[in-house]
Amino acid sequence: MTATATEGAKPPFVSRSVLVTGGNRGIGLAIAQRLAADGHKVAVTHRGSGAPKGLFGVECDVTDSDAVDRAFTAVEEHQGPVEVLVSNAGLSADAFLMRMTEEKFEKVINANLTGAFRVAQRASRSMQRNKFGRMIFIGSVSGSWGIGNQANYAASKAGVIGMARSIARELSKANVTANVVAPGYIDTDMTRALDERIQQGALQFIPAKRVGTPAEVAGVVSFLASEDASYISGAVIPVDGGMGMGH
């Protein structure tokens, strides 16, 4: 079958209402700025620091269901129902397994996994009603193949993968997709603070022989938020310089 010009044409751009949780710094900020540059209406959540210039900010703690609801209500009043959700907010609290307290384990799960559930559940209301939605979860390579001293963090990110795939199946009939972007070693304040020996050791396992940039993660999110990605759902896309060889 020969494709026509129309079949091969790029779909028209549609400006969407976007919410990026934890979009005031690091990878989240790069994502928010890229989506705004693409032409979307972008809101970000923060914990009291305020929103970067050019972005609409709402204060929100994703571990608090009421705060999540208030944040969504504010975004809806400002720019309409959330059509693209980027669940990025989270934290880490690394420790050796024998020294990791149950409190530390549950704190990370509550922020990274249950927090992602809270925002996804709230976003699903309007997405199902309007028969359109893009949910993009920021995971980690740790969630696919584990990293020492990160039992809590790895468990939370592995859980995000399972949750995203369940959402992808459940909400497909409402034209809602759900995908995970899994960054590897990315140049952020956290990685720059690591001991030089640790940084060099990590590079040994990266075929690209360099750290990634937040902008490179943002580029993948930009694609998943676009009309070009309408047939992609339930995917886990690593941005890791080949470290996990696609896993």
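Any Cβ shown, glycine's included, is placed from N, Cα and C.
Just so you know, the substitutions we noted aren't modelled in this structure.
Swiss-Prot lists Thr21 to Ala among its mutagenesis entries, and the accompanying note reads: Slight decrease in phosphorylation by PknB. Lack of phosphorylation by PknB; when associated with A-114 and A-191. For the recorded site, Thr21 (mutagenesis position), the DSSP three-state label reads coil.
Using a 10 Å Cβ-Cβ cutoff, Asp61 (NADP(+) binding site) registers 18 neighbours. What Swiss-Prot lists as NADP(+) binding site is Arg25, Gly26, Ile27, Arg47, Asp61, Val62, Gly90, Tyr153, Lys157, Ile186, Arg197.
Taken residue by residue with DSSP, Cys60 (mutagenesis position) is part of neither helix nor strand, so it is coil. Under mutagenesis, Swiss-Prot gives Cys60 to Val with this note: Displays a lower activity than the wild-type and a slightly decreased affinity for the cofactor. Retains 84% of activity; when associated with L-144. Totally inactive; when associated with A-139 and L-144.
As a published mutagenesis entry, Thr114 to Ala appears in Swiss-Prot alongside the note: Slight decrease in phosphorylation by PknB. Lack of phosphorylation by PknB; when associated with A-21 and A-191. Under DSSP, Thr114 (mutagenesis position) is assigned to a helix (H, G or I) in the three-state scheme. Around Thr114 (mutagenesis position), the same-chain residues six or more apart in sequence whose CB sits under 8 Å from its CB are Thr63, listed in sequence order.
Experimental mutagenesis is annotated in Swiss-Prot for Gly139 to Ala, with the remark: Complete protein inactivation and freezes the catalytic site into its closed form. Totally inactive; when associated with V-60 and L-144. DSSP assigns Gly139 (mutagenesis position) to coil in the three-state reduction, placing it in neither a helix nor a strand.
In Swiss-Prot, a mutagenesis experiment is listed as Ser140 to Thr, annotated with the note Loss of activity. Impaired NADPH binding. Contacts of Ser140 (mutagenesis position) defined by a Cβ separation under 8 A and a same-chain sequence distance of 6+ are given as Tyr153, Ala154, Lys157, Ala182, Pro183, Gly184, in order along the sequence.
Quoted from Swiss-Prot, the note on mutagenesis experiment Ser140 to Ala is: Loss of activity. Can still bind NADPH.
According to Swiss-Prot, the experimentally introduced change Ser144 to Leu is described as follows: Stabilizes the catalytic loop in its open active form. Retains 84% of activity; when associated with V-60. Totally inactive; when associated with V-60 and A-139. Taking Cβ-Cβ distances under 8 Å and a sequence gap of 6 or more within the same chain, the neighbours of Ser144 (mutagenesis position) are Ala158, Ile161, Ala182, Val236, Pro238, Gly244, His247.
The secondary structure of Tyr153 (active site, proton acceptor), as reduced to three states from DSSP, is helical. The active site, proton acceptor annotation in Swiss-Prot covers Tyr153 and rests on sequence analysis.
Annotation of the published mutagenesis Tyr185 to Leu in Swiss-Prot: 70% decrease in activity with acetoacetyl-CoA as substrate. Does not affect NADP binding; the original residue is retained in the structure shown. Within 10 Å of the C-beta of Tyr185 (mutagenesis position) there are 21 other C-beta atoms, taking all protein chains into account. Tyr185 (mutagenesis position) falls outside any helix or strand according to DSSP and counts as coil.
Here the residue is the original one, while Swiss-Prot reports the published mutagenesis Thr191 to Asp with the comment Phosphomimetic mutant that retains less than 10% of wild-type reductase activity. Impaired NADPH binding. Overproduction of the mutant leads to a significant inhibition of de novo biosynthesis of mycolic acids. Its Cβ placed at the centre, Thr191 (mutagenesis position) has 15 other Cβ atoms within 10 Å. Mapped onto three states, the DSSP output places Thr191 (mutagenesis position) in helix.
Here Swiss-Prot describes Thr191 to Ala as a published mutagenesis experiment; the accompanying note says: Retains 22% of wild-type reductase activity. Strong decrease in phosphorylation by PknB. Lack of phosphorylation by PknB; when associated with A-21 and A-114.
Nearest neighbour of Cys60 (mutagenesis position) by Cα distance, taken over the recorded positions Arg25, Ile27, Gly139, Tyr185, Thr191: Arg25. A distance of 20 Å separates the Cα atom of Thr191 (mutagenesis position) from that of Thr21 (mutagenesis position). Ranked by Cα separation from Arg197 (NADP(+) binding site), the mutagenesis positions Thr21, Gly139, Tyr185 are led by Tyr185.
For Ile27 (NADP(+) binding site), the count of additional Cβ atoms within 10 Å of its Cβ stands at 27 [all protein chains shown].
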